[in-house]
Amino acid sequence: MSIVYLVSITFIFSVFKPITSCRVEECAAWFQKTKDYENLVPKATERYCQVLQTYLKCMNDTQRYCHGNLRFHSSELIMRRHWKEFECEKWESCNDNSHVKRKHVNTCYFNPPPSNRKLKYCSLFGDPHLIMFNGSVQTCSEEGARPLVDNRYFLVQVTNRNVRGEALTTTVTKVTVLVRKHNCTASLRYEASSDEEGLPRGFVDGTTFQMTSKHSVEVLWQDDNYVEIALHFIHSSIHIRRQGPYLSVSVRAPTIVLETGGDVARELCWSGCRKSSRIPAELAVEMTKKFAECYRRRVHVPKKVAEDRCKDIGNIGVFFDACVFDLMFTGDDYLVHLSRAAESDFRRLAPHHFQSHVTQQHARFQKENQHKNHINQSEIFKKCIPSKSIRFYPFLAIFFFALLSLLC
């Protein structure tokens, strides 16, 4: 009976174990990258103390998950010695109740402007199509909420749902941006939903910017269909567009900012869509009938008509392909305008990456076309609609608890 009990408890805890863990590696990585990026050396300077303070705050936040972690305790001890040795407390803001005049510190430091090579760009638009940080392009069909980008400074979460009632036809209907508390900003939240009449003009608390010597964060509202959330202190920006019942979102940020995140496997911009939800959009356009039958999709617009329409608005490359796919299988001109806006944003926000992206995609398409005649078309579209997964874990847990009650 004791063996059964132990096995059961072990199983249950393995299923429901918490996902939290010690983030000492993440804190150390951020600290080291910031030092390297700014050429900081350990000495009694205001900037080094400010970075050290942020590092110690990171360590303090993860302390309860690091009991018994030798690296955590040794690193924290060394850094606290630095804090004391360099008299970093003198750089802290003075107490409002104190009558002793101390040097007041401006704790908000803007990062140096990054070069084009150190900028990353990611975009999600249409039915939906994903351009990842590495330049890869995917077309997916996922429902529910998932982080697009998640790091120490901000989180962008997208919610996809089916708005047309057709199989595997999803699009972005909600974008949530969380700006995390930092020396340059308080915690801020922005929410955009396709159900609303237009994009909000500010954060949910009613503010539109964070005041420092210059605005560190601000909402740059253009009109009901386009808004930019600018994080000036880290040279990052989030761009949200709206067309009818659809939203699109793009993120531009330096690599050093993006790499302060934790589990990048969950982020769409880094790891992409789940394999089970990816759709071969290029083949779908070429083999329309087989795709439509396998994915239970209706062809709303003939291929030639869709191509002419997308050429008329000036789309090229992957944006042309996305436009054709969306128009063929939805017939919705709103998505045509979103693909055009997505291309325009890419050109404007990351021109260096846009040119290399077009070149790489052209080379990839040429290679794919060389092998297209060798593809066994009968093997491409099979079992396209995944069966609904059954979640066994809760039922198994209940079963084991019932078994324990009978045996004890």
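Each Cβ is built from the backbone N, Cα and C atoms, and glycine gets one as well.
Quoting Swiss-Prot on the mutagenesis of GLY68 to Val: Reduced function, and only partially rescues the small body phenotype of the null mutant.
The mutagenesis experiment ASP127 to Glu is recorded by Swiss-Prot, whose note states: Rescues small body size phenotype of null mutants. The DSSP secondary structure for ASP127 (mutagenesis position) is coil.
The C-beta environment of GLY272 (mutagenesis position), restricted to residues of the same chain at least 6 apart in sequence and closer than 8 Å, consists of LEU130, MET132, SER136, GLN138, CYS140, ARG278. In Swiss-Prot, the entry for mutagenesis GLY272 to Val states: Loss of function and reduced binding to unc-40. The structure shown retains the original residue.
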Secondary structure at GLY272 (mutagenesis position), reduced by DSSP to three states: coil
Chain-internal residues near ASP127 (mutagenesis position), provided their CB is under 8 angstroms and they sit 6+ positions away: THR139, THR169, THR170, THR171, ALA322, PHE325, ASP326, PHE329, THR330, LEU335
